[in-house]
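K.L.:
Let me give you the structure first, and then I'll get to my questions.
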Amino acid sequence: MRAEGLGGLERFCSPGKGRGLRALQPFQVGDLLFSCPAYAYVLTVNERGNHCEYCFTRKEGLSKCGRCKQAFYCNVECQKEDWPMHKLECSPMVVFGENWNPSETVRLTARILAKQKIHPERTPSEKLLAVKEFESHLDKLDNEKKDLIQSDIAALHHFYSKHLGFPDNDSLVVLFAQVNCNGFTIEDEELSHLGSAIFPDVALMNHSCCPNVIVTYKGTLAEVRAVQEIKPGEEVFTSYIDLLYPTEDRNDRLRDSYFFTCECQECTTKDKDKAKVEIRKLSDPPKAEAIRDMVRYARNVIEEFRRAKHYKSPSELLEICELSQEKMSSVFEDSNVYMLHMMYQAMGVCLYMQDWEGALQYGQKIIKPYSKHYPLYSLNVASMWLKLGRLYMGLEHKAAGEKALKKAIAIMEVAHGKDHPYISEIKQEIESH
């Protein structure tokens, strides 16, 4: 299949950025630029039973695979369509039992290898960019990253050798490096992790901290919509990262994961940085050094919490959140993004513990500064309104709930498109209350 391209868009060489995607026609806010079916994808283990493994539909009463009892499907059709991928894991899951634990990256990479064998020619996901062309940044990997790739390769051999042939080690290193910087995480309307996937044409877009498009998902289909007006000849930019944080933090993240430093307007002017690291107005203002120390503390505690999530109890996690907020509040305003980060984590722990009132209190403190720090149409803001709306509804605050859900819908109609199933579901929630 020859690359027939995408209507109104072209691949081009973006100065200083390598390949990129450029508009050939105007797009208005909310317009769908293109959609891209997943080249390969995998449902995350924690969502098994909630979503169909094949089409990612979320519903009650899915049927389970009779062999492994681990995969769930809408019906026989979905199960049959998924078999070429599921068979890579079906009997190994039974054989390994409790010891079956490949990472999601390994699971996705196994599926890419299977797909390449089944479908060596170009796919409808690769109209402008083929998987083979993905950037790997091999020359930029440090030893730690190389070691991580080698352990992924070992796991790939360990769990998948019965049903898959592998290329040599060097080719696998390249493939894992490509997956690491071109893979996507699929999230639901509340930004909960659903799975991982490869969307080659979506991966063609370069990054900006003031993006003009947003990527959302409809099952295993990625959709790209304009969140700013785009004129013919303009490059199409998405954001690779969470845009909450100040410039230095964003670029640390971009360098670490994607090996470049951003030079967008936001990174050049740093316009939002002052508000993002808002300092308390005290009669004796904190010294520059005290501020620097507190920023360093904040970054460390964020990393500490990220690691602690894997082994600490909810109450211990909540304590980290509360103590760190207390410490930071001596220097930082509540609207400071480091404070917001810990509030957001605390809210997540409250939701996990089903402490709805606690979660609501955190959400109420978060939403206003979120709306200020994030771009106009932001999935982070939409999902926060949605969580708030559902909490209000659950706690019988109907008027506040409806108002919050409508705020979520207003953003989602642009980001997800007016006809997205998520929007119908939320409207249904408003109706039924």
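Every residue gets a Cβ built from N, Cα and C, even glycine.
Residues annotated as S-adenosyl-L-methionine binding site in Swiss-Prot: LYS17, GLY18, ARG19, HIS137, ASN206, HIS207, TYR258, PHE259, PHE260. The feature Zn(2+) 1 binding site is assigned by Swiss-Prot to CYS52, CYS55, CYS74, CYS78, with sequence analysis given as support. According to Swiss-Prot, the feature Zn(2+) 2 binding site maps to CYS65, CYS68, HIS86, CYS90. The domain 'SET' feature in Swiss-Prot is assigned to 7-241. Experimental mutagenesis at this site is recorded by Swiss-Prot as GLU187 to Lys, annotated: Abolishes methyltransferase activity on p53/TP53. Quoted from Swiss-Prot, the note on mutagenesis experiment GLU189 to Lys is: Strongly reduces methyltransferase activity on p53/TP53. In Swiss-Prot, the entry for mutagenesis GLU190 to Lys states: Strongly reduces methyltransferase activity on p53/TP53. The structure shown retains the original residue. According to Swiss-Prot, the mutagenesis experiment HIS207 to Ala carries this note: Abolishes methyltransferase activity. Under its mutagenesis entries, Swiss-Prot includes TYR240 to Phe with the note: Abolishes methyltransferase activity. According to Swiss-Prot, the mutagenesis experiment TYR245 to Phe carries this note: Strongly reduces methyltransferase activity on p53/TP53. For the mutagenesis result ASP252 to Arg, the note given in Swiss-Prot is Slightly reduces methyltransferase activity on p53/TP53. Under the heading of mutagenesis, Swiss-Prot lists ARG253 to Gln and annotates it as follows: No effect on methyltransferase activity on p53/TP53. Mutagenesis annotation in Swiss-Prot: ARG306 to Glu, described as No effect on methyltransferase activity on p53/TP53; the structure shown retains the original residue. For TYR374 to Ala, Swiss-Prot lists a mutagenesis experiment annotated as follows: Abolishes methyltransferase activity on p53/TP53. Per Swiss-Prot, mutagenesis GLU429 to Lys is noted as: Reduces methyltransferase activity on p53/TP53.
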K.L.:
Filter the mutagenesis positions GLU187, GLU189, HIS207, ARG306 down to those whose C-alpha lies within 10 angstroms of the C-alpha of LYS17 (S-adenosyl-L-methionine binding site); answer none if the list is empty.
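P.N.:
Near LYS17 (S-adenosyl-L-methionine binding site), where near means Cα within 10 Å, the mutagenesis positions are HIS207.
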K.L.:
Determine the mean pLDDT over the domain 'SET' (7-241), rounding to the nearest whole number.
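P.N.:
For the domain 'SET' (7-241), the model's average pLDDT rounds to 98.
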K.L.:
Helix, strand or coil by DSSP: which one applies to HIS207 (mutagenesis position)?
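P.N.:
Assignment for HIS207 (mutagenesis position) reads strand.
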K.L.:
When DSSP is mapped onto helix/strand/coil, what comes out for ARG19 (S-adenosyl-L-methionine binding site)?
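P.N.:
Looking at the DSSP assignment, ARG19 (S-adenosyl-L-methionine binding site) belongs to a strand.
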K.L.:
Write out, in the order they occur in the sequence, the residues of the chain not among CYS65, CYS68, HIS86, CYS90 that have a C-beta within 8 Å of the mean position of the C-beta atoms of the recorded Zn(2+) 2 site.
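P.N.:
Other same-chain residues with Cβ inside the cutoff are ARG67, GLN70, ALA71, LYS87, GLU89, SER91, MET93.
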K.L.:
For TYR240 (mutagenesis position), find which of the recorded positions CYS65, ASN206, HIS207 come within 10 Å, Cα to Cα.
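P.N.:
Close recorded positions: ASN206, HIS207.
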K.L.:
Tell me the Cα distance separating PHE260 (S-adenosyl-L-methionine binding site) from GLU187 (mutagenesis position), rounded to the nearest angstrom.
P.N.:
25
K.L.:
Helix, strand or coil: which one is GLU187 (mutagenesis position) in, per DSSP?
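P.N.:
Going by the DSSP assignment, GLU187 (mutagenesis position) falls within a strand, counted as strand.
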K.L.:
Round to a whole number and give the Cα-to-Cα distance in Å for the pair CYS55 (Zn(2+) 1 binding site) and GLU189 (mutagenesis position).
P.N.:
16
K.L.:
Among LYS17, GLY18, ARG19, HIS137, ASN206, HIS207, TYR258, PHE259, PHE260, the annotated S-adenosyl-L-methionine contacts, find the widest CA pair distance and round it to a whole Å.
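P.N.:
Among the residues the record ties to S-adenosyl-L-methionine, max Cα distance equals 16 Å.
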K.L.:
Round to the nearest Å and give the CA-to-CA distance linking GLU189 (mutagenesis position) with GLU429 (mutagenesis position).
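P.N.:
Rounded to a whole number, the Cα-Cα distance is 14 Å.
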K.L.:
Taking only the recorded positions CYS52, CYS74, GLU190, which one has a CA atom nearest to the CA atom of CYS90 (Zn(2+) 2 binding site)?
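P.N.:
Nearest candidate: CYS52.
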K.L.:
Which recorded positions (CYS52, CYS74, HIS86, HIS207, PHE260, TYR374) fall within 10 Å of ASP252 (mutagenesis position) by Cα distance?
P.N.:
PHE260
K.L.:
Out of these recorded positions, LYS17, ARG19, HIS86, ARG253, ARG306, which one has the fewest other C-beta atoms within 10 Å of its own C-beta?
P.N.:
ARG306
K.L.:
If you measure C-alpha to C-alpha, which of ARG19, CYS65, CYS74, ASN206, TYR245 (recorded positions) come within 10 angstroms of TYR374 (mutagenesis position)?
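P.N.:
Checking each Cα against TYR374 (mutagenesis position), the hits are TYR245.
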